[in-house]
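Trainee: My structure is below; once you've seen it, I'll send some questions.
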Amino acid sequence: MSRAFIIDPTISAIDGLYDLLGIGIPNQGGILYSSLEYFEKALEELAAAFPGDGWLGSAADKYAGKNRNHVNFFQELADLDRQLISLIHDQANAVQTTRDILEGAKKGLEFVRPVAVDLTYIPVVGHALSAAFQAPFCAGAMAVVGGALAYLVVKTLINATQLLKLLAKLAELVAAAIADIISDVADIIKGTLGEVWEFITNALNGLKELWDKLTGWVTGLFSRGWSNLESFFAGVPGLTGATSGLSQVTGLFGAAGLSASSGLAHADSLASSASLPALAGIGGGSGFGGLPSLAQVHAASTRQALRPRADGPVGAAAEQVGGQSQLVSAQGSQGMGGPVGMGGMHPSSGASKGTTTKKYSEGAAAGTEDAERAPVEADAGGGQKVLVRNVV
């Protein structure tokens with residue numbers, strides 16, 4: 001048993017409490033000075049990044065507002081850093097103070113320990129005197145240690161509360177920063193999506209316009225091609241209007257009571273020999289237009305049959321007229337399908353043949369009967385004059 005049977009356990013208790021206060025020198029917050037320097041440098045750069053007088057307008061104001069928000073954010077972070085440094089420093093001082101108090105109490109007990117040991121050598125009452133001496137010193141030392149520890153606990157609680165406040169403020173700043181960043185990112189994403197949607201919309205509108213133009217061009221091309229094709233077929237003979245053309249052609253050869261395919265001319269078209277087409281080489285003339293009229297030929301042929309052929313030039317002329325009349329009669333009978341002679345016309349009646357005398361009241365033979373009339377030049381209608389000699 002130790003002679004300082006009260007002081008020694010007290011010193012051991014103080015050493016245990018001292019060990020609970022940590023080993024080494026408490027950190028004074030020097031680890032946070034580097035971050036504080038970073039924040040201060042960022043603040044200086046942000047302050048220099050504000051738009052000057054050469055940049056005005058809404059864009060400059062918007063940039064200045066964003067820059068001011070960043071400055072405020074870094075300024076608050078720097079303030080939090082300073083407060084945290086101060087808090088850590090205060091807590092470190094409290095720990096160091098508590099250590100010092102415990103160290104002083106321990107040293108005080110160690111200082112009186114030899115006295116307590118010496119008192120134990122007094123016979124009979126030495127241990128009682130030593131105990132009475134050690135007890136007040138140990139109680140005092142433990143009171144001081146208890147006070148130091150209480151101070152440390154209170155200081156720690158205060159600093160912890162301040163730390164929680166700083167952490168809450170830091171969380172708020174970080175949340176605001178994240179919200180700002182998220183807002184910026186959301187704005188960027190929104191703007192990007194808006195631009196992408198606008199691009200897609202414009203692209204779709206452009207494709208629609210291109211499709212409309214393409215369909216319009218193709219439709220116009222087919223329309224013009226179809227029109228050109230119709231015009232082409234319309235311009236080709238026989239493809240359009242063929243039926244109407246054939247009907248007109250067949251109508252030219254139609255006759256009453258006869259088929260249009262028989263190829264016979266209509267009887268009304270032969271009413272006058274002057275309307276017949278010219279046939280070169282017939283009778284030595286230029287066509288039927290050069291022949292005398294049918295009435296003249298009929299009269300000449302009738303009178304030629306009642307009288308013998310005259311001699312001389314007059315007879316030759318009459319024969320020529322008779323030959324032409326026979327040719328006309330043959331042509332008429334072939335073209336009209338009627339009786340031979342004078343294009344289907346009937347010869348004069350027997351009454352006209354039986355009349356051999358006539359009294360003239362006009363011309364050179366006026367007032368004479370059974371007289372021979374002088375020759376008369378008759379115009380045949382085709383520009384050719386025919387000498388006709390009428391015999392009474």
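Any Cβ shown, glycine's included, is placed from N, Cα and C.
Original residues only.
So Swiss-Prot lists the following for this protein:
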type    : residues     : note
MUTAGEN : LYS41 to Ala : Severely destabilizes EspA and blocks ESX-1 secretion in vitro, but does not impact the cytotoxicity in cellular models of infection. Can induce pro-inflammatory responses in THP-1 cells and is as virulent as wild-type during the acute phase of infection in mice
MUTAGEN : PHE50 to Arg : Severely destabilizes EspA and blocks ESX-1 secretion in vitro. Attenuated in cellular models of tuberculosis infection
MUTAGEN : TRP55 to Arg : Impairs EsxA and EsxB secretion in vitro. Modest impact on EspD stability and secretion. Attenuated in cellular models of tuberculosis infection
MUTAGEN : GLY57 to Arg : Impairs EsxA and EsxB secretion in vitro. Modest impact on EspD stability and secretion. Attenuated in cellular models of tuberculosis infection
MUTAGEN : LYS62 to Ala : Severely destabilizes EspA and blocks ESX-1 secretion in vitro. Attenuated in cellular models of tuberculosis infection
Trainee: Round to the nearest Å and give the CA-to-CA distance linking LYS62 (mutagenesis position) with LYS41 (mutagenesis position).
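Mentor: Cα to Cα, LYS62 (mutagenesis position) and LYS41 (mutagenesis position) are separated by 23 Å.
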Trainee: Sequence gap of 6 or more, Cβ distance under 8 Å: name the residues on the same chain that satisfy this around LYS41 (mutagenesis position), in order along the sequence.
Mentor: none
